[in-house]
Amino acid sequence: MYTAEEREQIIDIVDKMSLLRQDFDGAFTWIKENVAMPFDFDGEQQFISDLKQLVKINALKFGKIYEGVLN
């Protein structure tokens, strides 16, 4: 389980990778390799889903569409 500060740091990293660097695939890979909350599976899945949605929205701002971005 992440503290609120840790969650903000993770969101900031993902946001910077996907928005400032436009490294959308790298952001998805970073999420996959670095985000895990072993004692809160439902919370982990929701947090990961929210992070991926952030990347998809940032990609859309640059005209790149990932599947599921409009869901």
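Here the Cβ of each residue, glycine as well, is placed from N, Cα and C on the backbone.
Don't expect the noted substitutions in this model, because it carries the original residues.
Listed in Swiss-Prot:
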VARIANT   Thr3 to Ile  In P008H2-10; confers partial resistance to bacterial AbiQ
VARIANT   Ser18 to Asn  In P008-Q4; confers partial resistance to bacterial AbiQ
VARIANT   Asp23 to Gly  In P008-Q16; confers partial resistance to bacterial AbiQ
VARIANT   Pro38 to Leu  In P008-Q12; confers partial resistance to bacterial AbiQ, altered expression profile of virus gene orf53, reduced virus burst size, longer lytic cycle, i.e. reduced fitness
VARIANT   Ser49 to Pro  In P008-Q11; confers partial resistance to bacterial AbiQ
Around the Cβ of Pro38 (variant position), other Cβ atoms within 10 Å, all chains included, total 7
Please compare the variant positions Thr3, Ser18, Ser49 by how many other CB atoms fall within 10 Å of each one's CB, and tell me which has the fewest.
Thr3
Whole-number Å distance separating the Cα atoms of Ser49 (variant position) and Ser18 (variant position) is 15
Looking only at the variant positions Thr3, Ser18, Asp23, Pro38 (variant position) has its closest CA neighbour at Thr3
Determine, to the nearest whole angstrom, how far the Cα atom of Asp23 (variant position) is from the Cα atom of Thr3 (variant position).
26
